[in-house]
Amino acid sequence: MTSSVTISVVLLISFITPLYSYLSIAFPENTKLDWKPVTKNTRYCPMGGEWFLEPGLQEESFLSSTPIGATPSKSDGFLCHAAKWVTTCDFRWYGPKYITHSIHNIKPTRSDCDTALASYKSGTLVSLGFPPESCGYASVTDSEFLVIMITPHHVGVDDYRGHWVDPLFVGGECDQSYCDTIHNSSVWIPADQTKKNICGQSFTPLTVTVAYDKTKEIAAGGIVFKSKYHSHMEGARTCRLSYCGRNGIKFPNGEWVSLDVKTRIQEKHLLPLFKECPAGTEVRSTLQSDGAQVLTSEIQRILDYSLCQNTWDKVERKEPLSPLDLSYLASKSPGKGLAYTVINGTLSFAHTRYVRMWIDGPVLKEPKGKRESPSGISSDIWTQWFKYGDMEIGPNGLLKTAGGYKFPWHLIGMGIVDNELHELSEANPLDHPQLPHAQSIADDSEEIFFGDTGVSKNPVELVTGWFTSWKESLAAGVVLILVVVLIYGVLRCFPVLCTTCRKPKWKKGVERSDSFEMRIFKPNNMRARV
């Protein structure tokens, strides 16, 4: 069934292709991107798709310029984590030892992070783990190691102000070389410590088209601006602002383009038509802005925004996503934005810059397109693919199938639907321990304990634990019996030893005359009596 539908779709496309020989799309400028898992609570929706100006409007173009930033769309850096790893020995007076391990989060110092970062770059940074226990009798002793860990972490860049932007930063942005995060035990350090002058950034040439009603008097409220980076910018919400010594205007989305004071429309100077921007106005980028902040009141953009939010609702409910759902999350106009894909069942995103490209149709035999203009040279627009069921998937739902390379959003726009566009796949956000709550500080007061890893707590069990095998127990029994017999023998022999030690005594009433020596002195009659 699927193959027959695919064949019919390809046949249908073959008839439609001549009518759409130059299909204009907004697509990532690089053929490969650096993908990261989408974390929970992410609901970024880009600015709506490009508007088509009314046929009755007169269009004129003028050469302008826009800052592209002194840094790329993302900046390399490192997260520095600090914790105290503690081994506690509770040595009781009656014998047992209680050994516990715990981890305590602490705020790293600048010197600790610099030292650890130098070791990390040289490949000598190691985690010592828990220290060995140090036990003192009848006391509680702590042994601790200060463990500093370094992990690479890329952040976005606000091209205009030179600020780093990331959900981990407090408030979502940072302009220092040592940035606090929502986790008190972690700080972010940029890989390049050099401070850049904002006005030292490059300004790229840009052709801006201005549309107006030629039947009415030219005023700011009746002007619409358009460029390859700006889809539909209303003059009514545009103001005049000097930036780095250049005259220019700031669009409603916060982006700035130069506008020469000599530029005219129907012999009327364009720059004075706009009012001055309020004092303290900053030039901003909308890359990290929330979808609700860039949503305008025009009905053409409400649909895109609703479809995008509906897709995030599916992600939140952990429902499977189709390639068409992914296309709703992507930017529809040139400029900085985010691209989405599915990698091993995980919804992933990447920072990118969308550029205008022209393709032969919504279904291609090869992933090739023309840049700069419809008359340009065709080149590969994408080379990075991931497994997606029986097919492969690229950015924003772009499918690599047996029937060709399909762009779901553009196929639906032409009323072409097939089963492959609705192929479902698990695409859940990653449960990362660092959830992006940029407006609050994460609670790092919790301490991690690994429980009692010491010896027995019972003195009786402690004694019986001395004998770990039956041989030792038998030997102990024999020794005990011998000791008892020895003690009994000593007690029995003690009276005998005491008797032999006594001295002889003379009997009372025995005269010494009975001795042999005295008999010779006795008379005979006395001897006879004796």
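Cβ coordinates come from backbone N, Cα and C, glycine included.
No substitution from the list is modelled in this structure, which keeps its original residues.
Every protein chain shown contributes to the tally, and the Cβ of Lys40 (variant position) ends up with 13 other Cβ atoms within 10 Å. For Lys40 to Arg, Swiss-Prot lists a natural variant annotated as follows: In strain: Isolate CIN0327M and Isolate CIN0327R.
DSSP gives Leu128 (variant position) a coil state; it is part of no helix or strand. Annotation of the natural variant Leu128 to Pro in Swiss-Prot: In strain: Isolate CIN0309R, Isolate CIN0318R, Isolate CIN0327M, Isolate CIN0327R, Isolate CIN0331M, Isolate CIN0360R, Isolate CIN0360V and Isolate CIN6514V.
DSSP classifies Asp213 (variant position) as coil under the three-state reduction. Variant annotation in Swiss-Prot: Asp213 to Val, described as In strain: Isolate CIN0309R, Isolate CIN0360R and Isolate CIN0360V; the structure shown retains the original residue.
Long-range C-beta contacts of Ala219 (variant position), restricted to its own chain and to partners at least six residues apart, with a cutoff below 8 Å, comprise Gly235, Leu273. In Swiss-Prot, a natural variant is listed as Ala219 to Thr, annotated with the note In strain: Isolate CIN6514V.
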Exercise for the section: Please work out the number of neighbouring Cβ atoms within 10 Å of the Cβ of Leu128 (variant position), leaving out its own Cβ. Expected result: 9
Handout entry: Per DSSP, three-state class assigned to Lys40 (variant position)
Key = coil
Handout entry: Cα-Cα distance linking Leu128 (variant position) and Lys40 (variant position), given in Å to the nearest integer
Key = 32
Exercise for the section: To the nearest whole angstrom, state the Cα distance for the pair Leu128 (variant position) and Asp213 (variant position). Expected result: 72
Exercise for the section: Using DSSP with the three-state reduction, classify Ala219 (variant position) as helix, strand or coil. Expected result: coil
